[in-house]
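Novice: Pasting the feature list from Swiss-Prot:
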BINDING   TYR58, SER100, THR101, ASN168, ASP191, PHE192, ALA193, TYR194, THR214, PHE215, SER216, LYS217, ARG225  pyridoxal 5'-phosphate binding site
MUTAGEN   PRO166 to Ser  In wei8-2; loss of activity
MUTAGEN   GLY171 to Glu  In tir2-1; loss of activity
MUTAGEN   LYS217 to Gly or Arg  Reduces growth rate under shade condition
MUTAGEN   LYS217 to Ala  Loss of activity
MUTAGEN   GLY250 to Ser  In sav3-3; reduces growth rate under shade condition
Amino acid sequence: MVKLENSRKPEKISNKNIPMSDFVVNLDHGDPTAYEEYWRKMGDRCTVTIRGCDLMSYFSDMTNLCWFLEPELEDAIKDLHGVVGNAATEDRYIVVGTGSTQLCQAAVHALSSLARSQPVSVVAAAPFYSTYVEETTYVRSGMYKWEGDAWGFDKKGPYIELVTSPNNPDGTIRETVVNRPDDDEAKVIHDFAYYWPHYTPITRRQDHDIMLFTFSKITGHAGSRIGWALVKDKEVAKKMVEYIIVNSIGVSKESQVRTAKILNVLKETCKSESESENFFKYGREMMKNRWEKLREVVKESDAFTLPKYPEAFCNYFGKSLESYPAFAWLGTKEETDLVSELRRHKVMSRAGERCGSDKKHVRVSMLSREDVFNVFLERLANMKLIKSIDL
């Protein structure tokens, strides 16, 4: 039986006037506050001093296609990918964005603008990242159109397939589904937000036309709003840069400088054998611990389901490892509206229907603060007990 901590309101976000029974656990979003404790222990190693006269210009490097990319961030990105071995950076253009969300929109815009006919179909295999729907429908562009689930897509003409691997929300390793290798109008955007060794085995060095990464899910620094794209084709990269210029006239330099500093510190910790010092070892152990606790709660219940992930050899750690995804794809064996049932127990989650799936599934963030996660486990276990009593 899994041992749960005594219930208490999470210290940093609780209101002392709210009883514990009324506290709402919000695991709908992927706010990665789980890593706060690690970075707190790092003390001043990530501190950046910015004077009032620093970083005032729009421009960073006018010789770079992405002229608002700070050179020190570009170097830090290349160095980290080199150490981890998860993506090729040679002969590529690095485009920085305000998170990978802006970069995904920029990539869809770029590929659509270069297509021979429009609107270009945009698809993703279900269950898919729910925000893809919003990103491709919100501005009602005539250049592209959301066509939904890639599994059943057979429409002729240009299309863009969004491939997230490991997948958000279910954590599975994904490849393209539509697969039209001889079609020069077939384009793919690979989202590798979670392809890092604390979440999944690094099985190969990814080498695709457009690869997206986000600072927030590597280190937990979501508030910095930094992402980057590794792009092979110069014209696509130029179009992406143009989109970002029109959308936000570049990307915050303060955020870029801070990101570069933290990525460099992270890279240095990779040399350490200490689990408390080496960020990826720390993160993997934390995620393993959380997944083991969640699986124990689910095992003791006959009501819930979780995916199983095969072991794979991780080139970074040099051994076979399991995956510990950033989100849990929680299901129920009954024909139950699970998001509503969890809400009834004051747990917020992402409805499976928003991800192209069904009401029996929800996406639950595994990246909350430890005390919030423990409250979630206790409430999930209590739902199991209520189920048993009803039977």
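Cβ coordinates are placed from backbone N, Cα and C, and glycine is handled just like the others.
So where do these features actually land, and what's packed around them?
Specialist: The Cβ of SER216 (pyridoxal 5'-phosphate binding site) has 22 other Cβ atoms within 10 Å, all protein chains considered.
Of all Cβ atoms in the shown protein chains, 24 besides its own fall within 10 Å of the Cβ of PRO166 (mutagenesis position). Following the DSSP three-state reduction, the secondary structure of PRO166 (mutagenesis position) is coil.
For the recorded site, GLY171 (mutagenesis position), the DSSP three-state label reads coil.
Under DSSP, LYS217 (mutagenesis position) is assigned to a helix (H, G or I) in the three-state scheme. Neighbour count (other Cβ atoms within 10 Å of the Cβ, all protein chains): 24 for LYS217 (mutagenesis position).
Listed in sequence order, the residues of the same chain lying 6 or more apart from GLY250 (mutagenesis position) and placing their CB within less than 8 Å of its CB are TYR58, PHE68, ILE244.
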Novice: Just how spread out is the pyridoxal 5'-phosphate site if you go by the largest Cα to Cα distance in Å among TYR58, SER100, THR101, ASN168, ASP191, PHE192, ALA193, TYR194, THR214, PHE215, SER216, LYS217, ARG225?
Specialist: 34
Novice: Including all protein chains displayed, how many Cβ atoms other than that of THR101 (pyridoxal 5'-phosphate binding site) lie within 10 Å of its Cβ?
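Specialist: Other Cβ atoms within 10 Å of THR101 (pyridoxal 5'-phosphate binding site): 19.
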Novice: From the mutagenesis positions PRO166, GLY171, LYS217, pick the residue whose C-alpha lies nearest to the C-alpha of ARG225 (pyridoxal 5'-phosphate binding site).
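Specialist: Of the mutagenesis positions PRO166, GLY171, LYS217, LYS217 has its Cα closest to that of ARG225 (pyridoxal 5'-phosphate binding site).
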Novice: What's the number of neighbouring CB atoms sitting within 10 A of the CB on ASP191 (pyridoxal 5'-phosphate binding site)?
Specialist: 28
